[in-house]
Amino acid sequence: MSNRNLRSSTNSEFSEGQHQTPSSDSSGHGEDQPQASPGPNKKSHTPKKNISKGAVLHEKPMTVMVLTATEPFNYKEGKENMFHATVATESQYYRVKVFNMDLKEKFTENKFITISKYFNSSGILEINETATVSEAAPNQIIEVPKNIIRSAKETLKISKIKELDSGTLIYGVFAVEKKKVNDKSITFKIKDNEDNIKVVWDKKQHNINYEKGDKLQLFSFHLRKGNGKPILHSGNHSFIKGEKLLKESFEGDGYHKGPKQVVALKATKLFTYDSIKSKKMFHATVATDTEFFRVMVFEENLEKKFIPGNTIALSDYFGMYGSLAIHEYSSVSEVKSQNKEDSSSSDERLIEHLKICDLHLQTKERLVDGEFKVYRKSTGNNCICYGIWDDTGAMKVVVSGQLTSVNCEIGNTIRLVCFELTSNADEWFLRSTRYSYMEVIMPEK
């Protein structure tokens, strides 16, 4: 990589509610037994098909906002269908098991619905054919606080999961560290930034194909503590929604006719990279089904094309340092997507990010994007030197030019885009280039 060309002339469903209190059947084999606790508001003839043992009937209507819903899937070895959902009121959110496939359309994201005659099993709502679900009337619409929605998306730390009671149902999003396939089951070791735990998936339910680095979203897994070692085990209602890790692809230098059809994942803000000529640009990340590309966009009027979720076709672009460069003669056109998931949470798709330990093992210069914590800051001659770290190590970053005006302090989390990985003697470090972008990530309120 040419330093001369790169350098400027001045030189990316779950908290405590992610789990639930222990189910009445901690083994996971009786969650669909047709029993319910008696109560003054219950009718003895109410059918309890598919409802968990000990579930309590609630006849009073409750208005909720639908946050998410999975696709229907087979359980009981393919004999029955169900899907999982997450809903919220003004004060809390709930995990929901829905056994009536006629209700799938009602459980559409952001839709307000009123439910009654549902069951509550240890904090999880269960809805079968006897429940009543209808669209909420205008005067029934509720306002769900952002912190409730945010909490529903958070994942409880594995270290905290291990402290819960045996039988607790676990929901969460985790990365795959290892995978082992047996005759009757698939065993994963999943991890977060601090810990790991084993997950056992019964192959009678679904044969899933996810590997190291992929992301798994677990629904209704049972925490077991046999022999004193916690594991997560699938039950009758368990479901896994996976996401394959997108590998970075590098475009060869020079002109490319195209078209290349991709989905926009995310984009930076527009920024000035040449203050003398007042030239602006932005960076974007786009992806196919299996790989992602970094894009440098030098045309201001193309910002709306790169809205996350948009399917676009790129033509007449250039390969530049492995990235795609879009200039005034390039063509970016919107394409009507045939994939419903393209426009759903596309900016959250899992892409491969190099950790600092990986950067130290590189053998040649390259461009780097990433988010890191700042632990050190010092000011030099026309530059600022930062010390950054992640959970694998630390590295030096040298910032010069316009990026020295970014208000970044020790303790901040920063996003670096298009920084050059280079070396001085036997030390690898990052430095800003002509096209680098840097911003401080503010915590959500």
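Glycine too: its Cβ is placed from the backbone N, Cα and C atoms.
Keep in mind that this structure shows the original residues, not the substituted ones.
The domain 'HIN-200 1' feature in Swiss-Prot is assigned to 46-243.
A mutagenesis experiment is reported in Swiss-Prot for this position, LYS48 to Ala, and the note states: Reduced DNA-binding. Strongly reduces affinity for DNA; when associated with A-53 and W-54.
According to DSSP, GLY54 (mutagenesis position) is assigned to coil rather than to any helix or strand. Among the mutagenesis results in Swiss-Prot, GLY54 to Trp has the note: Strongly reduces affinity for DNA; when associated with A-48 and A-53. The residue drawn here is the original one.
Counting every protein chain shown, 7 other Cβ atoms lie within 10 Å of the Cβ of LYS79 (mutagenesis position). Reduced to three states, the DSSP call for LYS79 (mutagenesis position) is coil. For the mutagenesis result LYS79 to Ala, the note given in Swiss-Prot is Strongly reduces affinity for DNA; when associated with A-76 and A-236.
Within 10 Å of the C-beta of HIS84 (mutagenesis position) there are 25 other C-beta atoms, taking all protein chains into account. Mapped onto three states, the DSSP output places HIS84 (mutagenesis position) in strand. Here the residue is the original one, while Swiss-Prot reports the published mutagenesis HIS84 to Gly with the comment Abolished homomultimerization.
Taken residue by residue with DSSP, ARG150 (mutagenesis position) is part of a helix. Around the Cβ of ARG150 (mutagenesis position), the number of neighbouring Cβ atoms within 10 Å comes to 13. According to Swiss-Prot, the experimentally introduced change ARG150 to Glu is described as follows: Does not affect DNA-binding.
When secondary structure is read from DSSP and collapsed to three states, SER166 (mutagenesis position) falls in the coil class. Within 10 Å of the Cβ of SER166 (mutagenesis position) there are 13 other Cβ atoms, across all protein chains. Here the residue is the original one, while Swiss-Prot reports the published mutagenesis SER166 to Glu with the comment Reduced DNA-binding.
For the mutagenesis of SER166 to Ala, Swiss-Prot gives this note: Strongly reduces affinity for DNA; when associated with. The structure shown keeps the original residue.
Where Swiss-Prot documents LYS180 to Glu as a mutagenesis experiment, the accompanying text is: Abolished DNA-binding. Long-range neighbours of LYS180 (mutagenesis position) (same chain, six or more residues apart, CB within less than 8 Å of its CB): ILE186, THR187, PHE188.
Other Cβ atoms within 10 Å of the Cβ of ASN227 (mutagenesis position) number 7 in total over all chains. Here Swiss-Prot notes a mutagenesis experiment, ASN227 to Ala, with the remark: Strongly reduces affinity for DNA; when associated with A-166; W-226 and A-229.
Cβ neighbour count for LYS229 (mutagenesis position): 10 (other Cβ atoms within 10 Å of its Cβ, all protein chains included). When secondary structure is read from DSSP and collapsed to three states, LYS229 (mutagenesis position) falls in the coil class. For the mutagenesis result LYS229 to Ala, the note given in Swiss-Prot is Strongly reduces affinity for DNA; when associated with A-166; W-226 and A-227.
Summarising the annotation, Swiss-Prot assigns domain 'HIN-200 2' to 244-441 and lists sequence analysis as the type of evidence.
Under the heading of mutagenesis, Swiss-Prot lists HIS283 to Gly and annotates it as follows: Abolished homomultimerization. Mapped onto three states, the DSSP output places HIS283 (mutagenesis position) in strand.
Under DSSP, TYR321 (mutagenesis position) is assigned to coil, being neither helix nor strand in the three-state scheme. All chains included, 21 other C-beta atoms sit within 10 angstroms of the C-beta of TYR321 (mutagenesis position). Quoting Swiss-Prot on the mutagenesis of TYR321 to Arg: Impaired homotetramerization.
LYS396 (mutagenesis position) carries a strand DSSP state (E or B). Record note (Swiss-Prot), mutagenesis LYS396 to Ala: Impaired homotetramerization. The unchanged residue is displayed.
Comparing C-alpha positions, LYS229 (mutagenesis position) sits nearest to SER166 among the mutagenesis positions LYS79, ARG150, SER166, HIS283, LYS396. A sphere of 10 angstroms centred on the C-beta of LYS396 (mutagenesis position) encloses 16 other C-beta atoms. Comparing Cα positions, TYR321 (mutagenesis position) lies closest to LYS396 out of the mutagenesis positions LYS79, HIS84, ARG150, SER166, LYS396. Long-range Cβ proximity for HIS283 (mutagenesis position), meaning a same-chain Cβ under 8 A and a gap of 6 or more residues, is found for ALA267, THR268, ARG294, VAL295, MET296, VAL297, ASP369, VAL417, CYS418, TYR435, TYR437. The predicted model assigns the domain 'HIN-200 1' (46-243) a mean pLDDT of 91.
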